[in-house]
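Feature list (source: Swiss-Prot):
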- 10-325: domain 'Deacetylase sirtuin-type' (DOMAIN)
- 37-57, 122-125, 213-215, 238-240, Cys311: NAD(+) binding site (BINDING)
- His142 to Tyr: Abolishes enzyme activity (MUTAGEN)
- His142: active site, proton acceptor (ACT_SITE)
- Cys150, Cys153, Cys174, Cys177: Zn(2+) binding site (BINDING)
Amino acid sequence: MTEPKLATTHVVGEPTFEGLARFIERNNITKIFVMVGAGISVAAGIPDFRSPHTGLYAKLSRYNLNSPEDAFSLPLLRQQPSVFYNILMDMDLWPGKYCPTTVHHFISLLAKKGMLLCCCTQNIDGLERACGIPESLLVEAHGSFSSASCVDCHAKYDINMARAETRAGKVPHCNQCGGIVKPDVVFFGENLPEAFFNVAGLIEETELLLILGTSLQVHPFADLALMVPSDVPRVLFNLERVGGRMFRFPTDRTPNFRASSYRLSTGNGNGSKISSGDSSNSSSVDGYDQFTLAENDETGVLRDIFFPGDCQVSVRSFAQALGFGEQLDASVREGREIFERTRRREKVVEG
């Protein structure tokens with residue numbers, strides 16, 4: 001077998017913040033698709049799921065669950081609702097509790113500048129909404145705490161009442177059928193919202209993919225990164241590398257040998273769609289280690305970029321390269337001031 005040659009060039013030119021900014025300006029990029037995960041909310045004080053010792057899963061050992069995912073499953077909710085609601089009291093992700101981060105404001109700024117095609121988030125904390133990302137450009141793939149409903153009859157339940165009962169240590173029950181009420185977040189094994197599958201049509205229009213603060217271990221959300229056209233740059237902002245050989249970054253020295261065969265089997269890079277028939281939320285620890293999707297290996301051209309480290313810091317540097325670092329700083333300050341004023345008013349009312 002003839003080995004593919006090592007990539008020598010990159011579709012954006014120079015794979016740096018400045019090079020990426022020049023690529024955006026040179027090509028008049030206005031259709032940026034953003035995928036975000038729990039890592040962008042850690043700076044707000046919300047733990048992510050998988051970090052050792054500090055992540056949410058690491059804190060679930062006292063419940064003696066078979067797996068951490070069981071805490072977010074309907075069978076356990078029905079059998080032992082107190083487990084989920086005790087976790088809910090610890091998380092306290094109801095609207096207004098946490099302040100959006102620099103990354104949230106960066107995405108909102110992209111929207112204001114007409115550069116955001118879609119923000120698809122795994123997060124259930126609602127901080128994308130809180131920082132002003134328009135609902136028309138936002139897909140909450142795993143739901144949010146902005147509403148609640150009965151798990152049996154699906155009747156809507158007043159979100160403020162659900163929050164008050166939860167904070168009082170009670171399990172909310174439906175006024176109509178008596179079933180257990182939960183926030184409208186997607187549990188493992190539940191179907192994702194229809195809005196998630198509608199974004200597949202946007203994938204074909206994507207001109208740049210930004211991936212921020214996600215482990216890419218939950219499907220079908222992670223599959224979105226496979227669906228953008230094969231010449232579209234994919235940029236990962238994360239503490240550590242994820243995605244296995246889904247990506248090939250400029251620092252990688254080992255070429256991928258199975259790209260063509262896997263691409264043919266998935267239809268990757270041709271606007272392929274995620275089927276709503278496979279719509280349940282599932283978790284995987286493989287991180288795509290067994291796959292390889294570096295489509296441009298054969299041509300000697302790369303399209304992936306990895307900016308390791310704190311995504312808040314990296315995004316601030318990226319915004320600076322784009323020429324709106326000061327606007328981002330101002331947006332963060334204003335957002336913090338509004339958040340603190342609102343919190344003070346709420347404390348006065350509660351007091």
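Glycine too: its Cβ is placed from the backbone N, Cα and C atoms.
Unsubstituted: the structure retains its original residues.
Bear in mind that the values here come from a model prediction, so they are computed numbers and not experimental data.
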Quiz item: Nearest to Asn238 (NAD(+) binding site) by Cα, among His142, Cys150, Cys153, Cys177 (recorded positions)?
Solution: His142
Quiz item: Could you give the mean pLDDT over the domain 'Deacetylase sirtuin-type' (10-325), rounded to a whole number?
Solution: 85
Quiz item: Within 8 Å of the Cβ centroid of the Zn(2+) site residues Cys150, Cys153, Cys174, Cys177, which other residues of the same chain have their Cβ?
Solution: Val151, Asp152, His154, Ala155, Asn175, Gln176, Gly178, Gly179, Val181
Practice problem: Provide the number of Cβ atoms within 10 Å of the Cβ of Ser41 (NAD(+) binding site), excluding the reference atom itself. | Solution: 26
Quiz item: Within 10 angstroms of the C-beta of His142 (mutagenesis position), what count of other C-beta atoms is obtained when all protein chains are considered?
Solution: 23
Quiz item: If you measure Gly45 (NAD(+) binding site) to His142 (mutagenesis position) at Cα, how many Å is it?
Solution: 20
Practice problem: Could you tell me which of these binding-site residues, Gly37, Gly45, has the greatest number of Cβ atoms within 10 Å of its own Cβ? | Solution: Gly37
Quiz prompt | Structural state of Gly37 (NAD(+) binding site), classified by DSSP into three states | solution = coil
Quiz prompt | Gly37 (NAD(+) binding site) and Cys150 (Zn(2+) binding site), Cα-Cα, nearest whole angstrom | solution = 26
Practice problem: List the Cα distance (Å, whole number) between Cys174 (Zn(2+) binding site) and Ser41 (NAD(+) binding site). | Solution: 31
Self-check item: Integer Å distance between the CA atoms belonging to Cys153 (Zn(2+) binding site) and Gly37 (NAD(+) binding site)
Solution: 30
Exercise. Work out how many Å separate His142 (mutagenesis position) and Asp125 (NAD(+) binding site) at their Cα atoms, rounded off.
Key: 10
Practice problem: Using C-alpha atoms only, work out the spacing between Asp125 (NAD(+) binding site) and Cys153 (Zn(2+) binding site) and round it to an integer in Å. | Solution: 25
Self-check item: Number of other Cβ atoms within 10 Å of the Cβ of Asp125 (NAD(+) binding site) across all protein chains
Solution: 25
